[in-house]
Amino acid sequence: MPTRVNDGVDADEVTFVNRFTVHGGPAEFESVFARTAAFFARQPGFVRHTLLRERDKDNSYVNIAVWTDHDAFRRALAQPGFLPHATALRALSTSEHGLFTARQTLPEGGDTTGSGHR
C-alpha cells in the first residue's frame, strides 16, 4: 500500500512518544495520566494524544502526543504546573521518550491524493 512522504503539510508538527513501564496498578497509573493529559490539553499548541496499553502486558503503555511545533511542546514542559504531574508519573513508572517528526503518512482509507490527510 503506498505511503505519503512528508510534503510539508504540518511540517512543524512534532509527536512526543513516551513508553511507560508501570510499577503500580494500571488503574492508578491511568488516573494519574488522565490528570496529566488534562493539564497538557489546556496548553497552547496541544493537538491530541493517545494512551495505549499493550494487549498482553498490563504494565506496558505508550503515549503518543501531537503538538503544533517543538516550541509549544517545550513551553508546556516549562510550565510550573507540569512538575507535580511528572513527579506523580515517575512515582508509578519508568519511561523512555523521544520527540519525532513525520516522514511518511498513510491517511485513513489509504488515500494518497491528500484528501483526508492531516
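Positions of Cβ are set from backbone N, Cα and C atoms, glycine also.
As recorded in Swiss-Prot, the features of this protein are as follows:
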DOMAIN    14-100  domain 'ABM'
MUTAGEN   Asn18 to Ala  Loss of monooxygenase activity
MUTAGEN   Phe40 to Met  Oxygenase activity comparable to the wild-type; when associated with M-29 and M-89
MUTAGEN   His49 to Ala  Moderate decrease of catalytic efficiency
MUTAGEN   Trp67 to Phe  Loss of monooxygenase activity
MUTAGEN   Leu89 to Met  Oxygenase activity comparable to the wild-type; when associated with M-29 and M-40
MUTAGEN   Arg90 to Gln  Moderate decrease of catalytic efficiency
Would you count the other CB atoms within 10 A of the CB of His49 (mutagenesis position), including those on all shown protein chains?
-> 18
Whose Cβ, among the mutagenesis positions Phe40, Trp67, has more other Cβ atoms within 10 Å than any of the rest?
-> Trp67
Helix, strand or coil at Leu89 (mutagenesis position), per DSSP?
-> helix
DSSP composition of the domain 'ABM' (14-100), residue counts helix/strand/coil, works out to 36 helix, 33 strand, 18 coil
Which chain-mates of Leu89 (mutagenesis position) that are at least 6 residues away have a CB under 8 A from its CB, listed by sequence?
-> Phe20, Phe29, Val32, Phe33, Thr36, Ser95
Local confidence of the domain 'ABM' (14-100) - pLDDT mean = 97
Which of Asn18, Arg90 has the fewest nearby Cβ atoms, counting only those within 10 Å, among these mutagenesis positions?
-> Arg90
Round to a whole number and give the Cα-to-Cα distance in Å for the pair His49 (mutagenesis position) and Asn18 (mutagenesis position).
-> 11
